[in-house]
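Engineer: Mind looking over this structure? Questions follow.
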Amino acid sequence: MSKTASSRNSLSAQLRRAANTRIEVEGNLALSIANDLLLAYGQSPFNSEAECISFSPRFDGTPDDFRINYLKAEIMSKYDDFSLGIDTEAVAWEKFLAAEAECALTNARLYRPDYSEDFNFSLGESCIHMARRKIAKLIGDVPSVEGMLRHCRFSGGATTTNNRSYGHPSFKFALPQACTPRALKYVLALRASTHFDIRISDISPFNKAVTVPKNSKTDRCIAIEPGWNMFFQLGIGGILRDRLRCWGIDLNDQTINQRRAHEGSVTNNLATVDLSAASDSISLALCELLLPPGWFEVLMDLRSPKGRLPDGSVVTYEKISSMGNGYTFELESLIFASLARSVCEILDLDSSEVTVYGDDIILPSCAVPALREVFKYVGFTTNTKKTFSEGPFRESCGKHYYSGVDVTPFYIRHRIVSPADLILVLNNLYRWATIDGVWDPRAHSVYLKYRKLLPKQLQRNTIPDGYGDGALVGSVLINPFAKNRGWIRYVPVITDHTRDRERAELGSYLYDLFSRCLSESNDGLPLRGPSGCDSADLFAIDQLICRSNPTKISRSTGKFDIQYIACSSRVLAPYGVFQGTKVASLHEA
């Protein structure tokens, strides 16, 4: 082994040992960081854990004053390790059942509208009719089979057959997946028209309703869908995502809403609207009224009509879908956008001013009162704490602005127990305190205080911003652990230590083949039959199989490792030093 390789291995071993130490301090380190930061800015510290999640900011003063006050309201609001005596799971189920009850009332109201004697439509009814026409023009009468197949895929999450640890698509290709009775015809059609091995484990109308952690006040309810249902749901979601671009709505790009939130905070002409429990409030009746019959039938075929709760009880859904369904995000974006555009049209406003990203809605400020009325009629609840139509503050898609100034806070979400946890918090503090490119001296003292809790090697190991949080953000030029190879500089970062997972070879090859088919074919899946593959297509598929590689699956061990990454080119003069007739480059001198 060369001296260079030996040196690198020695440094890696030192850094690895440092990364696997524990941060030992008395009390709650996360709360200590938050309180010291507040004191540095002249704010009163938190007196209790309850205050951390209940403090409300004042929407006045200068941008700098508001930025600090807003940070106090947000920094610990999503922390998940407070001991408040709240049964967060029970709170989540209470909200879940309340949303179902509201959807039932909405279904009854929308299916039996109460027209007046002169048959004048209310604002809500008028918007439904206008939105229906807009949606039909945008998405057509029925979803395209070719379009759906182009977007069909397995996600990386859990299904009713596979738990999260076996969520990778290769496991889903290897194992039979469940489907609902109405989705069975889609699976059988796919089996008859493709070369993939399509197997069904169970035919059941149920999905699995579960909770996942959210914060110290409540959990979040989601639904785990049958595998084949999710496969086709994502196909429908992909079609809707493509069609929404015709309205200037790109669900792959949050920066559109972020830029417009900035504009609204300056001009006050645009409002940001947020909804409470948006995905759990889309009733069946609303979808039937808004969507073309062909589309509504397909959505009904692919949804799970019932859910099984952890206690074994069963709920028959009054909503079209929930968080966890493969088309929920795109469908809610379509519905909110169509209603908002209809409101703007009724008020003689430019409907192209409406942009949507899920339940983050931006539209002209003067349309907000009417939109609230329409949303109330169709069963949605406006989140008044996160809806802003007046004043200098706007928030959308994770960016927050006050009079045009970026006041986006950072969050401490989890307990700090490892150097990696502390590095993440310190990096977020760095980004928040250097928003204008220069360290705020008030925050810098707090940063230096808590950086000392890291092992010395990790204090000196720095990487440029934008390369993740595997090391402290800083100048790579002063990193003593950086290595140069040619013109590339490599720096060590902390990564999760993983081990290869045992996997089914069949599923691995099928997943790789499927991915290649999607990337190399205009039609998505390789089909067969009278209108499917000919001999040339079959030869192409055989070639894909020959080039396929087993998918590598790994799992985290709970420990940390060190990996060198290329972070930048070396900064050297692009010329040499003349020595007579010879030129010696500076990096060789």
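Backbone N, Cα and C define each Cβ position, glycine as well.
One natural variant named in Swiss-Prot is L71 to F, and its note says In strain: QB_1. Among the sequence features in Swiss-Prot, the mutagenesis site K134 to A is noted as follows: Complete loss of infectivity. Where Swiss-Prot documents R153 to A as a mutagenesis experiment, the accompanying text is: Loss of RNA polymerase activity. According to Swiss-Prot, the experimentally introduced change H168 to A is described as follows: 80% loss of RNA polymerase activity. For the published mutagenesis R241 to A, Swiss-Prot gives the following note: Decreased initiation of RNA polymerase activity. Per Swiss-Prot, the feature domain 'RdRp catalytic' maps to 259-391; the stated evidence is sequence analysis. Residues or ranges marked as Mg(2+) 1 binding site by Swiss-Prot: D274, D359, D360. The annotation Mg(2+) 2 binding site is assigned in Swiss-Prot to D274, D359, D360 on the grounds of experimental evidence. One entry in Swiss-Prot concerns the mutagenesis experiment Y357 to A. Its note says: Decreased initiation of RNA polymerase activity. What Swiss-Prot says about the mutagenesis result for Y411 to A is this: 60% loss of RNA polymerase activity.
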Engineer: Beyond the listed site residues D274, D359, D360, identify every same-chain residue whose Cβ lies within 8 Å of the center of their Cβ atoms for the Mg(2+) 1 site.
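Structural biologist: After dropping the recorded site residues, what remains is T272, V273, L275, A278, Y357, G358, I361, N383, K386, S396.
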Engineer: Express the distance between the Cα positions of Y411 (mutagenesis position) and L71 (variant position) as a whole number of Å.
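Structural biologist: Each residue's Cα considered, Y411 (mutagenesis position) and L71 (variant position) end up 9 Å apart.
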Engineer: Could you give the Cα-Cα distance between K134 (mutagenesis position) and D359 (Mg(2+) 1 binding site), in whole Å?
Structural biologist: 19
Engineer: Between Y357, Y411, which of the mutagenesis positions has its C-beta surrounded by the fewest other C-beta atoms within 10 Å?
Structural biologist: Y411
Engineer: What Cα-Cα separation, expressed in whole Å, is found between D360 (Mg(2+) 1 binding site) and R241 (mutagenesis position)?
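Structural biologist: So the Cα of R241 (mutagenesis position) lies 15 Å away from that of D360 (Mg(2+) 1 binding site).
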Engineer: Reported as an integer number of Å, what is the Cα distance between Y357 (mutagenesis position) and D274 (Mg(2+) 1 binding site)?
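Structural biologist: Rounded to a whole number, the Cα-Cα distance is 10 Å.
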Engineer: Sort out for me which one of K134, R153, H168, R241 has the most neighbouring CB atoms within 10 A, since those are the mutagenesis positions we care about.
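Structural biologist: Counting every other Cβ within 10 Å of each candidate, the maximum falls on H168.
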Engineer: Let me know the most crowded of the binding-site residues, choosing from D274, D359, D360 and counting other Cβ atoms within 10 Å.
Structural biologist: D360
Engineer: Where does D360 (Mg(2+) 1 binding site) sit by DSSP, helix, strand or coil?
Structural biologist: strand
Engineer: Relative to the Cα of D359 (Mg(2+) 1 binding site), which of the mutagenesis positions R153, H168, R241 has the closest Cα?
Structural biologist: R241
Engineer: How many Å separate the Cα atoms of H168 (mutagenesis position) and R153 (mutagenesis position)?
Structural biologist: 11
Engineer: Tell me the Cβ contacts of L71 (variant position) under 8 Å, same chain only and six or more apart in sequence, or just say none.
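Structural biologist: Set apart from L71 (variant position) by at least 6 residues yet with Cβ under 8 Å, we have L37, L38, P409, F410, W432.
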Engineer: Can you tell me how the residues of the domain 'RdRp catalytic' (259-391) break down into helix, strand and coil by DSSP?
Structural biologist: 68 helix, 27 strand, 38 coil
